[in-house]
Amino acid sequence: MVKLFIGNLPREATEQEIRSLFEQYGKVLECDIIKNYGFVHIEDKTAAEDAIRNLHHYKLHGVNINVEASKNKSKTSTKLHVGNISPTCTNKELRAKFEEYGPVIECDIVKDYAFVHMERAEDAVEAIRGLDNTEFQGKRMHVQLSTSRLRTAPGMGDQSGCYRCGKEGHWSKECPIDRSGRVADLTEQYNEQYGAVRTPYTMSYGDSLYYNNAYGALDAYYKRCRAARSYEAVAAAAASVYNYAEQTLSQLPQVQNTAMASHLTSTSLDPYDRHLLPTSGAAATAAAAAAAAAAVTAASTSYYGRDRSPLRRATAPVPTVGEGYGYGHESELSQASAAARNSLYDMARYEREQYADRARYSAF
């Protein structure tokens, strides 16, 4: 019986269709499809070779399928990692290169690196010696033993096989080889430099030997700062500020506080009325004198004090012709004449109804 691998299968392909396709060259014992690839078991080796020769790159539902003999990897094979491969290199060319040193069971290219499985370990060692750091298709490739394995748990590996060094008998997290590929030796150097290895965290923070000895001064400073920032200190500061405010308010004059309180509590005052605050002594006398002077100045102003509305203002009396005028009354006569002229002009100007002619002018 020969097992064949069928790759790049279309979604429309069925097991019955694949079986009937391979039965043209021999008896098919088994046919299995797994996603986009499958396996076919043919009884005769000659029939299997004919199927590979005729069905490889056969177009099925518009897709070229791949047919080749299935390669069972031997348990004793040696896996090599080949890095820095040319992007134009193919599996067949890389396989032929390594077959110069021994039989190759499997060859897989992944981007710019590949994995080559060789049947014998001595052939793999010879391939490393002969091909590592050599030119192949214009690029210098690197060949070394592969340390990658299938991990049973993330970051753990397996006791039966470490994925870092490939050896058995220890977990991957306990491997002496670190991630960079170097052997880590942290037993004696760590103990000599830092003393005893730290025990698990059984004590609370701050009580451990590793914090108090090294950071004693810092711990004392932290305690002082914490005491200064305590709740009692903040409360005392707030109380002192409150006492200072009360003492300052108590020093204000009692009379001023009483007058202000009466002014604020009075309900008969106009909210828009502006009054001067009560003062005492010379300040009150000066304020009264200033108010009286302002009143006299306003009364003596003829232009701004005069009401210019003809409706609210009374007409000034016009002197008669029979009245005589003596020396010293020219100023009074001139003032009366000016008042008469202004009043007559204003009356002639504002006597007519302002809104009577609105209808006549609204048409324009």
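Cβ coordinates come from backbone N, Cα and C, glycine included.
Those substitutions? Not in this structure, it's all original residues.
The feature domain 'RRM 1' is assigned by Swiss-Prot to 2-72.
Here the domain 'RRM 2' (78-148) has a mean pLDDT of 89 out of 100. If you look up Swiss-Prot, you'll see 78-148 marked as domain 'RRM 2', on the strength of sequence analysis.
Where Swiss-Prot documents Y37 to A as a mutagenesis experiment, the accompanying text is: Abrogates regulation of alternative splice site selection; when associated with A-39; A-113 and A-115. Listed in sequence order, F5, I6, G7, N8, L9 are the same-chain residues six or more apart from Y37 (mutagenesis position) with CB atoms under 8 A from its CB.
Quoted from Swiss-Prot, the note attached to the mutagenesis of F39 to A states: Abrogates regulation of alternative splice site selection; when associated with A-37; A-113 and A-115. On its own chain, F39 (mutagenesis position) has K3, L4, F5, I6, E30, C31, D32, S70 as residues at least 6 apart in sequence with a Cβ closer than 8 Å to its own Cβ.
Here the residue is the original one, but Swiss-Prot notes a mutagenesis experiment at this spot, Y113 to A: Abrogates regulation of alternative splice site selection; when associated with A-37; A-39 and A-115. DSSP assigns Y113 (mutagenesis position) to a strand segment in the three-state reduction. Residue environment of Y113 (mutagenesis position) contains 15 other Cβ atoms, counted within 10 Å of its Cβ in all protein chains.
Just so you know, the Cβ of F115 (mutagenesis position) picks up 15 other Cβ atoms within 10 Å once every protein chain is counted. F115 to A appears in Swiss-Prot as a published mutagenesis result, with the remark: Abrogates regulation of alternative splice site selection; when associated with A-37; A-39 and A-113.
As a published mutagenesis entry, S309 to A appears in Swiss-Prot alongside the note: Inhibits IRES-mediated mRNA translation. Does not inhibit interaction with EIF4A1. Inhibits localization in cytoplasm and cytoplasmic granules upon cell muscle differentiation. Inhibits negative regulation of translation involved in gene silencing by miRNA.
Per-class residue totals from DSSP over the domain 'RRM 1' (2-72), listed helix then strand then coil: 19 helix, 27 strand, 25 coil.
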